[in-house]
Amino acid sequence: MAAVRMLRTWSRNAGKLICVRYFQTCGNVHVLKPNYVCFFGYPSFKYSHPHHFLKTTAALRGQVVQFKLSDIGEGIREVTVKEWYVKEGDTVSQFDSICEVQSDKASVTITSRYDGVIKKLYYNLDDIAYVGKPLVDIETEALKDSEEDVVETPAVSHDEHTHQEIKGRKTLATPAVRRLAMENNIKLSEVVGSGKDGRILKEDILNYLEKQTGAILPPSPKVEIMPPPPKPKDMTVPILVSKPPVFTGKDKTEPIKGFQKAMVKTMSAALKIPHFGYCDEIDLTELVKLREELKPIAFARGIKLSFMPFFLKAASLGLLQFPILNASVDENCQNITYKASHNIGIAMDTEQGLIVPNVKNVQICSIFDIATELNRLQKLGSVSQLSTTDLTGGTFTLSNIGSIGGTFAKPVIMPPEVAIGALGSIKAIPRFNQKGEVYKAQIMNVSWSADHRVIDGATMSRFSNLWKSYLENPAFMLLDLK
């Protein structure tokens with residue numbers, strides 16, 4: 001009996017020590033009703049002792065966390081809040097979309113890192129948010145088993161837990177992606193996600209659409225190949241793109257932001273560069289014929305084939321011969337860096353303003369590869385979903401002003417690049433061949449600008465002549481393709 005009493009006394013003291021140790025390691029503790037609990041941290045014995053059950057604040061009612069705007073790279077310090085995907089009181093899970101923000105370079109979707117309830121939004125639409133400052137307050141979810149007795153909580157095997165997670169897992173996708181899928185009658189369960197943890201991205205939906213039969217309605221070949229004859233000059237009436245704004249008699253002042261703010265910064269730096277201009281005329285008659293032959297083949301692969309892939313590939317072949325045009329200079333023009341990759345930018349006119357995504361590594365891409373990438377960039381650009389990667393890292397730029405209707409331009413270099421080309425519209429103009437015969441020629445004008453601090457006129461002229469020869473005689477490109 002003495003031995004039993006001694007063991008009971010030792011056990012009671014040990015239990016108190018364990019309680020005290022547990023109490024000291026748990027901050028912000030609440031006291032609940034007395035209960036029996038087994039401290040599983042000591043496997044050598046099991047001990048049940050009446051005491052006040054302990055629980056942390058976070059486990060009791062959830063902890064409010066300030067979700068801050070993290071660094072999104074490229075030296076971006078502030079962004080504009082363009083759209084909220086949540087409101088106060090909404091429940092969110094990890095990787096759910098919180099909002100869409102726009103910097104001076106790209107639009108970015110911010111996703112949650114926590115499971116919980118939105119308690120506060122710090123910004124209204126079009127407000128400026130700063131990196132490192134709170135975006136929202138999220139009350140994290142309390143643990144469901146935190147109020148249960150540890151002794152009575154059944155252990156779940158690893159296999160059972162895994163099975164329940166897989167069975168109950170929901171498809172990961174942002175509201176914008178779900179909306180796009182719904183508009184095109186696509187079941188998200190049929191789409192393979194390429195994002196983190198199988199998240200379905202907008203590119204996955206677009207790729208799924210391209211692979212489906214009839215997902216992209218083909219235009220009538222007759223309409224494309226045999227366009228209706230143009231109206232006489234005297235009957236041509238300019239069509240207004242949009243209605244003129246109604247004059248209210250009041251001036252309106254608003255801040256410059258988004259892509260327009262980026263243009264202010266870039267163009268201000270660009271105009272410090274001494275520009276050298278060079279113009280030429282390109283006969284694209286043979287290229288027009290070649291494209292008409294290749295369009296049905298590209299269309300069968302689900303790709304729209306424009307002239308731009310040929311322009312980009314010809315430029316890349318020219319840059320191999322004149323690498324100084326694929327270079328960049330530092331701010332004070334003390335050092336020049338010759339770029340190994342040909343990341344050729346394409347100026348695009350969008351509702352948000354001028355953006356310049358670029359096709360990466362054109363030097364190792366085929367015409368079809370370039371066309372595929374251009375299709376992707378154009379689709380993402382039309383819905384303002386281009387990533388920062390798509391919009392940065394350019395080494396050379398082409399601006400297709402002719403798609404709007406221009407013939408000549410004076411393009412402005414995008415620093416730190418050293419050259420840019422502007423392409424005019426293609427027009428049918430009478431020209432003489434080598435026999436002196438008049439024929440219908442497809443003429444396009446090109447306007448080049450180069451940084452005259454490092455590029456001389458002869459270099460720009462030789463590059464343009466080489467680029468011109470590839471386009472006027474497309475078969476020549478076959479000799480240099482790699």
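Cβ from N, Cα, C; glycine included.
Since this is a predicted model, take the numbers as computed values, not measurements.
These features come from Swiss-Prot:
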type	residues	note
DOMAIN	64-139	domain 'Lipoyl-binding'
MUTAGEN	Lys105 to Ala	Abolishes lipoylation but retains normal interaction with PPM1K
MUTAGEN	Glu147 to Ala	Has no effect on the interaction with PPM1K
MUTAGEN	Glu148 to Ala	Completely abolishes the interaction with PPM1K
MUTAGEN	Glu152 to Ala	Has no effect on the interaction with PPM1K
MUTAGEN	Asp159 to Ala	Has no effect on the interaction with PPM1K
DOMAIN	172-209	domain 'Peripheral subunit-binding (PSBD)'
BINDING	Arg291, Ser306, Asp349, Gln378, Ser399, Asn400, Ser403, Gly424, Ile426	CoA binding site
ACT_SITE	Asp456	active site
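The structure, with features from Swiss-Prot marked on it.
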{"residue": "Arg291", "record": "CoA binding site", "Cβ within 10 Å": "18"}
{"residue": "Asp349", "record": "CoA binding site", "Cβ within 10 Å": "14"}
{"residue": "Ser399", "record": "CoA binding site", "Cβ within 10 Å": "24"}
{"residue": "Ser403", "record": "CoA binding site", "Cβ within 10 Å": "16"}
{"residue": "Ile426", "record": "CoA binding site", "Cβ within 10 Å": "17"}
{"residue": "Asp456", "record": "active site", "Cβ within 10 Å": "11"}
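Counting only the Cα atoms, the space from Ile426 (CoA binding site) to Asp456 (active site) is about 28 angstrom. Here the domain 'Peripheral subunit-binding (PSBD)' (172-209) has, by DSSP, the following mix of helix, strand and coil residues: 23 helix, 2 strand, 13 coil. Residue pair Arg291 (CoA binding site) / Asp456 (active site) shows a Cα separation of 34 Å. The two recorded residues Ser403 (CoA binding site) and Asp456 (active site) have their Cα atoms spaced 29 Å from each other. A gap of 30 Å separates the Cα atoms of Asp349 (CoA binding site) and Asp456 (active site). Per-residue pLDDT, averaged across the domain 'Peripheral subunit-binding (PSBD)' (172-209), gives 77. Between the C-alpha atoms of Asp456 (active site) and Ser399 (CoA binding site), the distance comes to 21 Å. Assigned with DSSP, the residues of the domain 'Lipoyl-binding' (64-139) fall into helix, strand and coil as follows: 0 helix, 40 strand, 36 coil.
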